[in-house]
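Some notes on the structure that comes next.
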Amino acid sequence: MNNMNVIIADDHPIVLFGIRKSLEQIEWVNVVGEFEDSTALINNLPKLDAHVLITDLSMPGDKYGDGITLIKYIKRHFPSLSIIVLTMNNNPAILSAVLDLDIEGIVLKQGAPTDLPKALAALQKGKKFTPESVSRLLEKISAGGYGDKRLSPKESEVLRLFAEGFLVTEIAKKLNRSIKTISSQKKSAMMKLGVENDIALLNYLSSVTLSPADKD
């Protein structure tokens with residue numbers, strides 16, 4: 001089996017440590033870089049001979065942002081780099097939008113400890129990886145009767161930040177878009193989800209996440 005050079009990006013040092021220790025148990029995986037923000041990650045990517053990036057979905061960074069914005073930038077400027085997203089966000093609408101970016105895998109931080117090694121093993125075979133926990137979440141989209149959940153990546157990014165507590169004005173600044181654009185994308189997403197106000201939106205975002213009984 002060919003060796004796989006991996007970069008890890010997460011803004012929590014203890015998470016970086018845990019991932020590295022987990023990957024050290026896989027003899028064909030080499031960790032060649034660890035970064036705590038997207039700016040440091042992007043600045044160092046050209047210097048590293050990496051095959052795979054394991055990155056958090058929500059991570060600080062000034063110029064390059066995080067989430068879908070960061071993933072799209074990396075895929076555009078580093079097309080040969082495979083991407084596995086590691087996230088605490090288990091909202092199916094957002095996970096669906098992330099998968100639409102044609103990444104190689106997505107792993108929930110609260111999922112099974114074996115999911116990340118399985119994702120890398122699948123990647124070695126030229127396959128993508130979606131754990132059962134994520135597949136079950138995506139099934140809730142059709143089973144829950146919440147309307148058309150096919151959010152665009154931009155709509156998904158706005159909802160992710162809104163769910164994290166950011167105001168529309170703050171989201172506009174963070175994503176370098178106008179307040180009018182952010183408001184329009186938020187309204188469009190709400191129409192797709194069939195919710196009429198912010199309270200209903202927050203209730204939806206919390207109601208279609210992973211319940212304890214659903215976990216691996």
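Note: Cβ is positioned from N, Cα and C throughout, glycine not excepted.
Because the structure is a prediction, the values reported are computed rather than measured.
Per Swiss-Prot, the feature domain 'Response regulatory' maps to 5-124.
The Cβ of ASP56 (mutagenesis position) lies under 8 Å from the Cβ of ALA9, ASP10, ASP11, HIS12, VAL15, ASP66, VAL85, LEU86, THR87, each of which sits 6+ residues away along the same chain. Looking at Swiss-Prot, the entry for mutagenesis of ASP56 to Asn says: Decreases heterodimer formation with RcsA. Does not affect heterodimer formation with BglJ.
One mutagenesis experiment named in Swiss-Prot is ASP56 to Glu, and its note says Increases heterodimer formation with RcsA. Does not affect heterodimer formation with BglJ. In the three-state DSSP classification, ASP56 (mutagenesis position) falls within a strand.
Residues or ranges marked as domain 'HTH luxR-type' in Swiss-Prot: 144-209.
On the 0 to 100 pLDDT scale, the model's mean across the domain 'Response regulatory' (5-124) is 91.
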